[in-house]
Amino acid sequence: MPNPPSFKSHKQNLFNSNNNQHANSVDSFDLHLDDSFDAALDSLQINNNPEPLSKHNTVGDRESFEMRTVDDLDNFSNHSSDSHRKSSNTDTHPLMYDNRLSQDDNFKFTNIASSPPSSSNNIFSKALSYLKVSNTKNWSKFGSPIELSDQHIEREIHPDTTPVYDRNRYVSNELSNAKYNAVTFVPTLLYEQFKFFYNLYFLVVALSQAVPALRIGYLSSYIVPLAFVLTVTMAKEAIDDIQRRRRDRESNNELYHVITRNRSIPSKDLKVGDLIKVHKGDRIPADLVLLQSSEPSGESFIKTDQLDGETDWKLRVACPLTQNLSENDLINRISITASAPEKSIHKFLGKVTYKDSTSNPLSVDNTLWANTVLASSGFCIACVVYTGRDTRQAMNTTTAKVKTGLLELEINSISKILCACVFALSILLVAFAGFHNDDWYIDILRYLILFSTIIPVSLRVNLDLAKSVYAHQIEHDKTIPETIVRTSTIPEDLGRIEYLLSDKTGTLTQNDMQLKKIHLGTVSYTSETLDIVSDYVQSLVSSKNDSLNNSKVALSTTRKDMSFRVRDMILTLAICHNVTPTFEDDELTYQAASPDEIAIVKFTESVGLSLFKRDRHSISLLHEHSGKTLNYEILQVFPFNSDSKRMGIIVRDEQLDEYWFMQKGADTVMSKIVESNDWLEEETGNMAREGLRTLVIGRKKLNKKIYEQFQKEYNDASLSMLNRDQQMSQVITKYLEHDLELLGLTGVEDKLQKDVKSSIELLRNAGIKIWMLTGDKVETARCVSISAKLISRGQYVHTITKVTRPEGAFNQLEYLKINRNACLLIDGESLGMFLKHYEQEFFDVVVHLPTVIACRCTPQQKADVALVIRKMTGKRVCCIGDGGNDVSMIQCADVGVGIVGKEGKQASLAADFSITQFCHLTELLLWHGRNSYKRSAKLAQFVMHRGLIIAICQAVYSICSLFEPIALYQGWLMVGYATCYTMAPVFSLTLDHDIEESLTKIYPELYKELTEGKSLSYKTFFVWVLLSLFQGSVIQLFSQAFTSLLDTDFTRMVAISFTALVVNELIMVALEIYTWNKTMLVTEIATLLFYIVSVPFLGDYFDLGYMTTVNYYAGLLVILLISIFPVWTAKAIYRRLHPPSYAKVQEFATP
């Protein structure tokens, strides 16, 4: 790498205190630091200069940097580890960069956090080694040019200057999902096709015809089949790409009003820093920071179903600092600092600054991500912060892994055997000829070309088209409505599933939550005793206006105490949530990220305390008994996330001027936050055994002084651009999350989905081992497993929980090695221990168990389990789920199934197949999986039989011609045989089925046979090889016997043998059909008629006069009888002696 420019020799040019001189002496250049450079500079500190660079000396709209101790730059590389250690205790300010410089003085640095110093003696040189070169013209006078990139560093945005001066600094916002362009389409597609052995083999065969010594017959005989395959594939790809381009064009040309430019421009032309106005129903064109909303509260709702698959509306709020600013102030007087682009849609760090003095933090609540939709009425004004491939939507769009079905792998193995047969047969025929000339290797090559039909070029096209047929049949099956096939390459794998990994909530259960029980330590209330709770809630308003002792409600001392406790519990439940009431067409609906929260709000409504109004600053509750409202000011909200497993809120009671911190969450985390008690763990277990999802409710009263101290430290932490979440969490823990008053416990019921019990029983009888992987508690998972019939009545459940030591994990396996009929129940902590230390030993045992239930699983553990089962067993694994936490597991499966549920469409969008209910899985596997696998297996073998039989005819003819490699069928005959004369009847096998649909559910054991792969195996393949050898030999030998090999009779022999070949294939298809339908009958008759009609046009190949004689028809009949009758007889006898299971079932079911 070239040496970096010398800063010392040019420091006067770079950092001159006179800004005008600085602007004249330094050409425009950009210094961008990539992620690696940031990491290297994290440990840099300047020993003698606590403030190395500061941003000041503003001249008009231009700002520049002053280097106070410029010589320190030259000393960077000379600092020893000792000097670094001395400076480690010195407070240093982070280097700041500025994006407002003009093009003439655009020198920028990124933030460099203070961290422990590096021990390197030349750390600055190492840091500079990560720099890249971008502007050779402007850096040429400093030595080697340097390129730096702004794409992956923190960015500072000024609406008045960034879109103008930095227009080329950030990526374009033009959307492009097209795979090809006019130049790359043909070469790219040809490469993709010819990397497959099939197509490359036939290309070589076709090209060989350009060599005179290898030329056999007509060039079209070899070019046309390959061209047909490529044309079908290229047409399909072209249509798909044109549709992608059309969708891209529509999105790119959507107009948006840009305030900073005072005109409407297409989405593709938006730049970072543009202020745009978005109206209700508009798609968000880029990642935006919400600055203003037409709602006085600054609130806006967005739909994120196209981003994360969740169907509920998300609340977004405008920055308070900018909500009431004029458009002129928004353009000229604010700046936005945004963190580097990243994938997480739930995380954003930034701040907005007004007049270079007042700042407000920015979080994900202030963002509008690209590809979401503004749902609330009115409009909003937002600033573009990320464009194009830097947006969250683009960064989370990954190219789906191309899945290859097991059947394709098996066919590929068989094709290799066929290829070996071609080589062996070619060498054998030349050997029989005695290698009589010096050009024997040319004869081998000519035989390879003649026998190329053994590897059928049309096999891939037939299978691909068949998959499309299966997908159409699945999507149009009225018994499983709204099913979507997203991956059409693996429908056959639906018939080979041996392991089913399922989520619980929303998959086996309805995800329709109802709060069934609340427990207050000494007493619990259920849905049957809600009237008692309602009575207590009635006293809520009077007890707030007057003291409870003066209340008109006469209560005993015990009931007074209980009234207080119930009141506090219900009031906390009504306040501590993120639910927002919305009105669409005068209908009240609740919007929330979790159905649990909606269930809780509906429960408080049922007992007389309903959510009346909520915005970002306040929440109002309606006391239905008195008609009065209870108003609370929302001071801070701490949303739920999968890491914290809790949510909290700070409110001020406007009537009593009291400050309260309220929190609810999982028992595993809340037990450490609430005051010590002797009942929480026991009651949590009791509720879980009832199948209820539990939440622990607590609260804490704050005095105003403590709250103000918390707010100050929390605000300071929220402005940090380094480890913001960690700093904020530390402040919350310090002031809030300890010694909470334990109010009670809620139990929410999630009912089983329709027909889950019968579906699981069917799948287990079909030989599928079912695992349930859930993030819920052990007791809840156990209860749901029993009710869903995952665990049979009386079946022993071996429980492994809280295993934290490797030796303890190993000892737990001993029992399971002995009792293979037991069910395993394991928690995530123990599972993690096995995955880390005893993966091989653990899965060697548990893959044989009928049922495994894993609780408290993380999304990554779910994915790991799927991957390990696939690796260890080699069996097909199906994963099914409905939530975002199931996506990893679904994508790691051989077959991923997503359920469109109340958690949204994220799992559905990531899956290979999307269904609406778990019970639809039985239809998908037992019926469509069976048909897809058996049909494709038969289709593949028929296509190979079609190629083998014509190759056998060619081999017999070559042997009878004294081992001369002369083509038997040439030109159109070769092309027509594989297309017009046999393709439609053979392909009609994709409509066949060997058993009625209803019987697949009555006898699910039939599915177990499919997993053994008997429909396409080496055994069945060799049966078809022998069949082809017999029929091909009969057709060719008898055709030659009825005519001769003389040139005058050659066309007669070809006429009778080719006709026999075509009719034989049509009859074989008819014999293999189990259930006839109109389409099959039409294809058989139409194909035969087409051949008959085309015969008069084949005078170049046939002796047409001979085809009108009685001898011709007599000979044809004899050939067909000898070719077909023995095969039909053998098949009938075998079926009588060894009837297949489906035949027994079909016969038994037929009245």
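Note that Cβ sites are derived from N, Cα and C of the backbone, with glycine treated the same way.
As recorded in Swiss-Prot, the features of this protein are as follows:
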- Asp503: active site, 4-aspartylphosphate intermediate (ACT_SITE)
- 503-505, Glu597, Phe640, Ser642, Lys645, Lys664, 693-694, 774-776, Arg856, Lys862, 885-886: ATP binding site (BINDING)
- Asp503, Thr505, Asp882, Asp886: Mg(2+) binding site (BINDING)
- Gln193 to Ala: Sensitive to duramycin (phosphatidylethanolamine-binding cytotoxin). Localization to the Golgi apparatus appears normal (MUTAGEN)
- Gln209 to Gly: Sensitive to duramycin (phosphatidylethanolamine-binding cytotoxin) and papuamide A (phosphatidylserine-binding cytotoxin). Localization to the Golgi apparatus appears normal (MUTAGEN)
- Ser221 to Leu: Sensitive to duramycin (phosphatidylethanolamine-binding cytotoxin) (MUTAGEN)
- Tyr222 to Ser or Ala: May enhance substrate loading. Decreases cell population growth; when associated with V-228 and D-237 (MUTAGEN)
- Tyr222 to Ser: Does not appear to affect its physical interaction with ANY1. Increases localization to late Golgi compartments. Decreases cell population growth; when associated with V-228 and D-237 (MUTAGEN)
- Phe228 to Val: Decreases cell population growth; when associated with S-222 and D-237 (MUTAGEN)
- Glu237 to Asp: Sensitive to duramycin (phosphatidylethanolamine-binding cytotoxin) and papuamide A (phosphatidylserine-binding cytotoxin). Localization to the Golgi apparatus appears normal. Decreases cell population growth; when associated with S-222 and V-228 (MUTAGEN)
- Arg247 to Ala or Leu: Sensitive to duramycin (phosphatidylethanolamine-binding cytotoxin) (MUTAGEN)
- Ser452 to Ala or Gln: Sensitive to duramycin (phosphatidylethanolamine-binding cytotoxin) (MUTAGEN)
- Ser452 to Gln: Sensitive to papuamide A (phosphatidylserine-binding cytotoxin). Localization to the Golgi apparatus appears normal (MUTAGEN)
- Thr453 to Ser: Sensitive to papuamide A (MUTAGEN)
- Pro456 to Ala: No apparent effect on viability. Sensitive to duramycin (phosphatidylethanolamine-binding cytotoxin) and papuamide A (phosphatidylserine-binding cytotoxin). Localization to the Golgi apparatus appears normal (MUTAGEN)
- Ser488 to Ala or Trp: Sensitive to duramycin (phosphatidylethanolamine-binding cytotoxin) and papuamide A (phosphatidylserine-binding cytotoxin) (MUTAGEN)
- Ser488 to Ala: Localization to the Golgi apparatus appears normal (MUTAGEN)
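Note on proximity: of the recorded positions Gln193, Phe228, Glu597, Asp886, the one nearest Arg247 (mutagenesis position) is Gln193, by Cα distance.
Within the same chain, residues at least six positions away from Lys645 (ATP binding site) with a Cβ under 8 Å of its Cβ are Gly665, Ala666, Thr668, Val669.
The recorded positions close to Asp503 (active site, 4-aspartylphosphate intermediate), defined as a CA atom within 10 A of its CA, are Asp882, Asp886 out of Ser452, Thr453, Asp882, Asp886. Annotation for Phe228 (mutagenesis position): same-chain Cβ neighbours under 8 Å, separated by at least 6 residues, are Ser458, Val461, Thr979. Rounded to a whole number, the distance between the Cα atoms of Gln193 (mutagenesis position) and Gln209 (mutagenesis position) is 21 Å.
Within 10 Å of its Cβ, the residue among the recorded positions Gln193, Thr453, Ser488, Thr505, Thr694 with the fewest other Cβ atoms is Ser488.
In the shown protein chains, 24 other C-beta atoms lie within 10 A of the C-beta of Tyr222 (mutagenesis position). Highest Cβ count within 10 Å among the recorded positions Gln209, Ser452, Asn885: Ser452. There are 23 other CB atoms within 10 A of the CB of Asp776 (ATP binding site), with all protein chains counted. Considering only the recorded positions Asp503, Asp886, the Cβ with the fewest other Cβ atoms within 10 Å is that of Asp503. In this structure, the CA atom of Asp886 (Mg(2+) binding site) is 13 Å away from the CA atom of Asp776 (ATP binding site). It is Asp882 that, of the recorded positions Glu237, Glu597, Asp882, has its Cβ surrounded by the most other Cβ atoms within 10 Å. Of all the mutagenesis positions given, namely Arg247, Pro456, the one with the smallest number of surrounding CB atoms inside 10 A is Arg247. Between the CA atoms of Pro456 (mutagenesis position) and Tyr222 (mutagenesis position) there is a gap of 12 Å.
In sequence order, the recorded positions near Asp776 (ATP binding site) (Cα within 10 Å of its Cα) are Thr505, drawn from Ser452, Thr505, Asp882. Under the three-state DSSP scheme, Lys645 (ATP binding site) falls in the coil class.
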